[in-house]
Amino acid sequence: MGDIKNKDHTTSVNHNLMASAGNYTAEKEIGKGSFATVYRGHLTSDKSQHVAIKEVSRAKLKNKKLLENLEIEIAILKKIKHPHIVGLIDCERTSTDFYLIMEYCALGDLTFLLKRRKELMENHPLLRTVFEKYPPPSENHNGLHRAFVLSYLQQLASALKFLRSKNLVHRDIKPQNLLLSTPLIGYHDSKSFHELGFVGIYNLPILKIADFGFARFLPNTSLAETLCGSPLYMAPEILNYQKYNAKADLWSVGTVVFEMCCGTPPFRASNHLELFKKIKRANDVITFPSYCNIEPELKELICSLLTFDPAQRIGFEEFFANKVVNEDLSSYELEDDLPELESKSKGIVESNMFVSEYLSKQPKSPNSNLAGHQSMADNPAELSDALKNSNILTAPAVKTDHTQAVDKKASNNKYHNSLVSDRSFEREYVVVEKKSVEVNSLADEVAQAGFNPNPIKHPTSTQNQNVLLNEQFSPNNQQYFQNQGENPRLLRATSSSSGGSDGSRRPSLVDRRLSISSLNPSNALSRALGIASTRLFGGANQQQQQQQITSSPPYSQTLLNSQLFHELTENIILRIDHLQHPETLKLDNTNIVSILESLAAKAFVVYSYAEVKFSQIVPLSTTLKGMANFENRRSMDSNAIAEEQDSDDAEEEDETLKKYKEDCLSTKTFGKGRTLSATSQLSATFNKLPRSEMILLCNEAIVLYMKALSILSKSMQVTSNWWYESQEKSCSLRVNVLVQWLREKFNECLEKADFLRLKINDLRFKHASEVAENQTLEEKGSSEEPVYLEKLLYDRALEISKMAAHMELKGENLYNCELAYATSLWMLETSLDDDDFTNAYGDYPFKTNIHLKSNDVEDKEKYHSVLDENDRIIIRKYIDSIANRLKILRQKMNHQN
């Protein structure tokens, strides 16, 4: 066994690797992604034989789905050999890593030609000559010469034809996955070029499809429903979560060809739902920029590829037989310039320099950190790392003076903004949808793994008391617990901060949930806990619950029990006096419950407040208001709304809500385990507030949902780290329930945030149409009030605690006062969190600040300065004061009992 040697002292590769053709030497790191590092390398025995070495750490593939994606890629690449597909030379596995020895493409990927052309013409000797021989149609946009377009179209078609013969669909065709190898290496003329199986123009860089992490075997008649691909190049049927077949690749080909011609994708939007709406609204009418001179035959082909309905879209056989795809390109081949091109190609090979090394600065885009081999490094799903490099949503969040200045400066460069938007959108897709897949996959794995008969106990600073979680378990659940060997009476431990009160002194949340509203129907707690508990956790009648039990898999009969969620949530919130910051605890079986419960409590109070805002935007139906005992009451917020709607309002629905309702009523699944049942009972109307107030409400709700997503994402990452480091793949029922609760809230927050984004964009469009025509876009935007997450939580926490104190003085509803004080404390603790950029367990959660970029140190400092030290001192004083009130209240309650 020989070592992979490394000439670059900045990195270290010391793992043993035996290859059939000899040992390999890793030279310079050329790409680094979420799960892999890509090195430029060569055969140790022959330095002229260059390879790309993709090192994938097993430790990073904690999710079974990620490991499966890598295994799929390896299996596919082993089976396919084609001149226009990046080849797998060798593959080795060790106990800690995978090594994929792959064909080396020194010219990066297609995005270099599209986005970095001017820099390449100045610095890259070969590409400078190529662009001189095949000049772009315009200096003002990123379109390529017709020779490039047709050559790469034919090479794409050749590779796809081969994939179809193997019943393979790639599912992620995009410029970043189309790598370019140096021409005139291994052949010297057109004849030898075509004899090797290549198509197209022999003296242009050769296009090769890479990254088969999303690919799968899919016969022409089969349908898939996994959300894969990058949104700007994704077929509409995938964007709309519909089943799709191999024709999805043809749509992606159409978008790539359009971008090669025009320099920009055919459709752009800030999220995949907006993108789908734009595509559908276009009604198969593809608009080509006026600066693009494209012949009718090529336009017709692009339009046939970009057909909305897959059934009407051009088929593979028709595509392969198309006149443009089969056009003779020999007239573009430059025999006279062959010696010069051949000499410069050999110079590139001999210099052994990657394309990015020729540029003045390492390109942060179009390929982010990977410089041409991003697709290889990010491959088995481009999942977790995107959380630290991109944003969930684009609506306003916590703003600073710095970020506002950045926004204003960026608005002066529309072209730059469009490129940044494209790249940001591609990353956003990874954040939202792939993280959702990861969260649900992990929750399913934990749920199905079984329970540990020795449950993990909850550590507290005082005595532990095991109390009955639910005295009214159904026979089904009773039997299930017995089969699993765990007593349902050991599922939760309530604790008191001041002595030995009986654990049964407090009524269950099911008994109390309607009385919660007596705290004050207009404040946040009544809405947050009343609405969230009754509408979102419960509300199903006995018959519906029985139907769910009979139709659900065994593990879900208990784990998704709404009564269990009621008790779990309440007791976590009430355990505020045992708050331990997760960062101070070691991640092991002893502390996992404390860590997850602290994070779950923070997520719940933020989520609950987001629900208040959501219910103001989309009011509850009359039935639900009756269930929650909120009829005929009005909010006292500055954004006060009437909860009752005139019957006429129910007849008016806007397009966004119609779409949302259709999804809800069909309980469409957004990734495994993600359903819309929680929101399927919404009423059919929006409130009739002024648009400016509705926009503010949407902004506030989105910011709160995003913060909840950030905490929930961190919780699932902590769970993932613990789960995959654990020797035993089993856990207590308590941990299992916590994981399922985190999954449910993550999916719901994600769904509602997406919905609100669509709503706020519609509101902004309508609002903009009402302002004076001479008002500039910047003036319009500046009218929106900035939203600060910390201020939202701080103000609401004080409001809740003041109302609780007022009721305590009257001696009313002491149980609810206790819950109110605890909720207030959790909110204040959450407002002090600075963990949006770091994570004690080595991974990054979602960012909640839209305008910050993870690599910008100055922005991070500005973010943390939203609360200065004086602000923090004030908040800590309030925490101490409210905690003292809570302690006194509990002593009073214990004395009464």
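Each residue, glycine too, has its Cβ placed from N, Cα and C.
Look at Swiss-Prot and you will find 24-325 tagged as domain 'Protein kinase'.
What Swiss-Prot records for ILE30, GLY31, LYS32, GLY33, SER34, PHE35, ALA36, THR37, VAL38, LYS54 is ATP binding site. DSSP assigns LYS54 (mutagenesis position) to a strand.
For the mutagenesis of SER34 to Asp or Glu, Swiss-Prot gives this note: Impairs kinase activity. The structure shown keeps the original residue.
Annotation of the published mutagenesis LYS54 to Ala in Swiss-Prot: Defect in the Cvt pathway; the original residue is retained in the structure shown.
Looking at Swiss-Prot, you'll find the mutagenesis MET102 to Ala noted as follows: Enables the binding of the inhibitor of the kinase activity 1-NA-PP1.
Annotation comment: Swiss-Prot describes ASP172 as active site, proton acceptor, evidence class sequence analysis.
For the published mutagenesis SER508 to Ala, Swiss-Prot gives the following note: Impairs autophagic activity; when associated with A-515.
What Swiss-Prot says about the mutagenesis result for SER621 to Ala is this: Decreases autophagic activity.
Where Swiss-Prot documents ASN884 to Ala as a mutagenesis experiment, the accompanying text is: No effect. Counting only residues at least six positions away in the same chain, no Cβ atom sits under 8 Å from the Cβ of ASN884 (mutagenesis position).
Mutagenesis annotation in Swiss-Prot: LEU886 to Gly, described as Cvt pathway specific block; the structure shown retains the original residue.
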Reduced DSSP state (H/G/I helix, E/B strand, rest coil) at LEU886 (mutagenesis position) is helix
Ranked by how many other Cβ atoms lie within 10 Å of their Cβ, the recorded positions ILE30, ALA36, VAL38, MET102, LEU886 are led by VAL38
All chains considered, the count of other Cβ atoms within 10 Å of the Cβ of LYS32 (ATP binding site) is 21
Spatial neighbours of VAL38 (ATP binding site) among the recorded positions LYS54, ASP172, LEU886, using Cα within 10 Å, are LYS54
Here the recorded positions are LYS54, MET102, ASP172, LEU886, and the Cα closest to that of ALA36 (ATP binding site) is found at LYS54
Rounded Cα distance, in Å, between LEU886 (mutagenesis position) and ILE30 (ATP binding site) is 57
Listed in sequence order, the recorded positions within 10 angstroms (C-alpha to C-alpha) of MET102 (mutagenesis position) out of ILE30, LYS32, LYS54, ASP172 are LYS54
Averaged over the domain 'Protein kinase' (24-325), the pLDDT of the predicted model comes to 87
